Structures are given as structure tokens and as C-alpha cells.
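**Q** Let me begin by handing over the structure; questions about it come next.
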Amino acid sequence: MNGDVQSVIRGYLERAQVAKTMSDAGRWNEAGDLLRQLMTDVKSCKISASNRDEHDARNTFLRALEANLKLVQQNVRDEDDLHEAMTRQSGSPEPPADPDVWSKPSPPLPSSSKFGATKKGVGAAGPRPREISKSTSSMSTNPADVKPANPTQGILPQNSAGDSFDASAYDAYIVQAVRGTMATNTENTMSLDDIIGMHDVKQVLHEAVTLPLLVPEFFQGLRSPWKAMVLAGPPGTGKTLIARAIASESSSTFFTVSSTDLSSKWRGDSEKIVRLLFELARFYAPSIIFIDEIDTLGGQRGNSGEHEASRRVKSEFLVQMDGSQNKFDSRRVFVLAATNIPWELDEALRRRFEKRIFIPLPDIDARKKLIEKSMEGTPKSDEINYDDLAARTEGFSGADVVSLCRTAAINVLRRYDTKSLRGGELTAAMESLKAELVRNIDFEAALQAVSPSAGPDTMLKCKEWCDSFGAM
């Protein structure tokens, strides 16, 4: 069996282990969902028609998954039957059948599973429930505890092929949550040329995202493109900007996600959000999933203070990361993440990021270009010495440099007393200030007001981590 198939099967085995853990914990519905999805993925694997070993391995694995799914389904049925029996035992006795005394009871509703399949035998035995008045049913339920309705139609746009995503298996608020993170390639107009510096990062992203779409025949076998990358560095160095730029240049659908986007108060729904995120990324492929502050989502597992819900989300995320790296899946999904504290990442998650790149603070040339670019479109004096400003902003991040330029531009206003002006006088004064030039004195005042936001300790720790675990 070749290495590609072995690698894929290892990923499937990890997902099967997650399903077993869910089943052992009594989370049978979630285990059933994962097993069904896993069986679908295994069946869709494209393997050589002439390789009997690969066919036998896949069939054996499918039989094992099917056996586990039957056990899970039996547990779900047993739990439902027990719940129904307890409900009948604690409910009211069978009403008289005299139609003059009692109204005819309504027929029992079939109990449906999560996927719309009707349970066999449910409602065939036991007393039929009495008709419940509207007033009684409305009093028995707290409206605050009821999930919103499921009107998912029209939330998601069509993909490039004109197809619509079937989101009927998800609650509407879950679909809305993921839709809020998505920007189609027509909504993003940035370019890598807008990003100053970071030449090594641009090169790797160009090789991993743009070129495979232009010349896919080259990126085969060992040259298969990278699927996941994490950018580690101090805050304000342009990690988010470069993610948006590469998504625009490659005409990819862009998902920007934080830990709060993946959170829900409903048990099990956070995992569904993660699953839907990757399903939509594959549906709208080519796609880029950008996860900011990945350390808040993928921190070290096993900590004493870690909540069970957090572990479940991490497990689902790891499973989906492996799913998006299926070598037999031609739908291009690239996972790009950023962090300021990479040493907090879980080891299993760190392994899934094939490229781990250090993003340093901008050097003197990058700072000069950034000051010049920031001042474009703003009236300024020719006396401004950009070389001197670049030299005096050592230790500044890209965001700090932009903040310095904005402060200098605002300082034009502070050179004049506008506190006593009102109405037309204030409007006229502000209109004249639009043409006022930004001068050296404004930058001098800005340098006194703006300090570097990134501490040297953070910079050093990021560099040490990338020296130990980086992969360029």
C-alpha cells in the first residue's frame, strides 16, 4: 500500500477514535454523525482500481465503521424507548374511549432521527397521548430555552458553479454564524503588493496557494501543495493583512475566524460550527480559512482548568484539519493561522501546520516604505526626512508605524486653537485645515506620543520557538 493511502487511513483512524470517545461518553448522536461522515469520506477515496490491497483495506475499514454505527444506533433507540416508557409511566392514565366524554386523541407523531429517518416501532405500542391544549403547551416551555427556527434558505450565496449549499441539517443561527466569517472573492480587493516586506512569507504563500491553481499539473506527488500554515510573531506585523491579500490574489473564498466565532451556548453546537466551516470551505473552494489568535482555540490539551466543551471543539477541529488535507480531495482548502504566543499551541495542532513561519518586526527599509505609503494622499511638507523617521522607529511594528503617521496627521489640528469656534466658523476653519501640510514638528510630537507596542521578550520567545519548531 502506498504512502499516500496509509497517510489518509491514519487520519481516518484518528477520527474513528474520536467517535469511539464520544460513544464511550454517551454522546451517541454526535458519534453517529461523525461515523456517517467518516464512512462517506472513506467511500469517496479514489484508489487504484488494480490495487487489491487498498480495496481490501478500505472494505475492512468500512465494515468496522458500519458495525460501530449499528451499535451507536441501537444505543440511541434504547435510550429513546426508555425515555418514552418513563414518560408513559409518569403521565396521565389512558383516557376513556367514549367520544361523548373525550375528544378523539390526535394520532401519534412519528419520532424522527436527526437525519429525517423515521424510527421503526415508535408509537406502535402503549397508550396514545391525549390532545394537549395550546395554552398548556405554551406554559410548559420557556421561550428563552427554545432554539430559533431553521429558515436557512437564502443565507448562503451560490458557488462559482451555480450550485447552492444544502444547509438543512444545521440550525439557521449556525449557518448565519459561519456566513458572517465568509468573504467571497468579489468582496476582497487586496493585493500582495499592498503588503510591505515579508518577502519570504509571500513566496511560500505564492507557492502554496496561487501557483497550484495556475499550474495544477506540476503540483503532483511529492510536489503536492502545502495545506496549512501558521504565522508566528509579535502583534501588529501584518499577519491578517497578508492573509486577505493572498485570498484576493488567488480569487479564493476567504473565511476569517476567531475563537468567539466558534462558540455556542448550546451543547454540541460549537463542533457543528467547526464542521460547517470546513464543509462550506470545500463547497466554495478554492478557499482560505484564516484563524486569528489560534492559540485561544488550539491551546495545550490536558490542562487541569480545561473545560470538556473546549476539548470537544479542539477534537473536531483536528478531525476537520485532517479531512481538509485528504490527498484524494481536489477541492483546495488552505488553512492559515496567526498567533502571538506560538508556544501555547497543542502539539497535535502544531503538526498539522506544515509550514510554521516567523514574522519579524519590519526592518528600516520596510518602515521607510510604510511611512511613505501611509502618507500618500495627505498634504505634507517636503522637509519630512523619511530616512530619519525610519531610523528612529526601531522596534515599531507595522501597526505602530501607521499609528505614528495618523498621530502626526492629527497634530496639524492641534497646532491651532479650535475650542472656542462654533457653527460656521468651525466649519470654515476645519475646511482650511484640510490643505494644511504635515510638517516635521508634527512627527516630532507624534514620536513623543507613540511607543512600540511589542515587547522585546515576546519577540525573543517567538524567535526561539520558530528556531525550534519552525518550518519554512
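Just so it is clear, glycine is given a Cβ too, placed from its N, Cα and C backbone atoms.
Straight from Swiss-Prot, here's the annotation block:
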- G233, P234, P235, G236, T237, G238, K239, T240, R351, R352: ATP binding site (BINDING)
- E66 to K: In ct46sb18; gain of function (MUTAGEN)
- S92 to A: Abolishes phosphorylation by mbk-2. Abolishes interaction with mel-26. Prevents mei-1 degradation during the transition from meiosis to mitosis; when associated with C-36 (MUTAGEN)
- S92 to D: Phosphomimetic mutant. No effect on the interaction with mel-26 (MUTAGEN)
- R128 to C: In ct46sb22; gain of function (MUTAGEN)
- I195 to K: In ct46sb3; dominant negative (MUTAGEN)
- P225 to L: In b284; dominant negative (MUTAGEN)
- L231 to P: In ct81; dominant negative (MUTAGEN)
- P235 to L: In ct93; dominant negative (MUTAGEN)
- E308 to D: In ct46ct101; null. Formation of an abnormally large polar body during oocyte meiosis II. Myosin thick filaments are disorganized in body wall muscles in an unc-29 (e1072) mutant background (MUTAGEN)
- R351 to A: Severe loss of ATPase activity and complete loss of microtubule severing activity (MUTAGEN)
- P360 to S: In ct46sb23; gain of function (MUTAGEN)
- R414 to K: In ct46ct89; dominant negative (MUTAGEN)
- G470 to D: In ct46ct82; dominant negative (MUTAGEN)
**Q** I need the nearest neighbour of E66 (mutagenesis position) among the recorded positions I195, P225, L231, T237, P360, using C-alpha distances.
**A** P225
**Q** Find the shortest Cα-Cα separation between R351 (mutagenesis position) and the recorded positions L231, T237, R414, G470, and name the residue that gives it.
**A** G470
**Q** Taking the Cβ of T237 (ATP binding site) as the centre, how many other Cβ atoms fall within a 10 Å radius?
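**A** Summing over all protein chains shown, T237 (ATP binding site) has 28 other Cβ atoms within 10 Å.
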**Q** Give the maximum pairwise CA distance in Å, whole number, for the residues G233, P234, P235, G236, T237, G238, K239, T240, R351, R352 listed as binding ATP.
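**A** Max Cα-Cα spread across the ATP binders: 25 Å.
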**Q** So which of the recorded positions is most packed in, judged by how many other Cβ atoms lie within 10 Å of its Cβ, out of K239, R351, R414?
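**A** When each Cβ's neighbours within 10 Å are tallied, K239 leads.
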**Q** Which of these recorded positions is closest to G470 (mutagenesis position) if you go by CA atoms: T237, P360, R414?
**A** P360
**Q** Compute the C-alpha separation of R414 (mutagenesis position) from I195 (mutagenesis position), stating it in Å without decimals.
**A** 31
**Q** Taking I195, L231 as the mutagenesis positions to compare, which has the smallest set of other Cβ atoms within 10 Å?
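**A** Each of the mutagenesis positions I195, L231 was scored; lowest Cβ tally within 10 Å is I195.
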**Q** I'd like the number of other C-beta atoms within 10 A of the C-beta of E308 (mutagenesis position), please.
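**A** Result for E308 (mutagenesis position): 9 neighbouring Cβ atoms inside 10 Å.
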**Q** I'd like to know which of the mutagenesis positions I195, E308, P360 sit within 10 A of G233 (ATP binding site) at the Cα level.
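**A** Matched mutagenesis positions: P360, sequence order.
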**Q** Compile a sequence-ordered list of residues in the same chain as P360 (mutagenesis position), six or more apart from it, whose Cβ lies below 8 A from its Cβ; state 'none' when nothing qualifies.
**A** G233, T237, M459, K463
**Q** C-alpha of P225 (mutagenesis position) to C-alpha of P235 (mutagenesis position): distance in Å?
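**A** Computed Cα spacing between P225 (mutagenesis position) and P235 (mutagenesis position) is 28 Å.
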**Q** Expressed to the nearest Å, what is the distance separating I195 (mutagenesis position) and K239 (ATP binding site) at their Cα atoms?
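**A** Cα-Cα, rounded: 10 Å.
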**Q** Let me spell it out: for each of the recorded positions (P225, G233, P235, G470), count the other Cβ atoms within 10 Å of that residue's Cβ, using every protein chain shown. Which one has the most?
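**A** Counting every other Cβ within 10 Å of each candidate, the maximum falls on G233.
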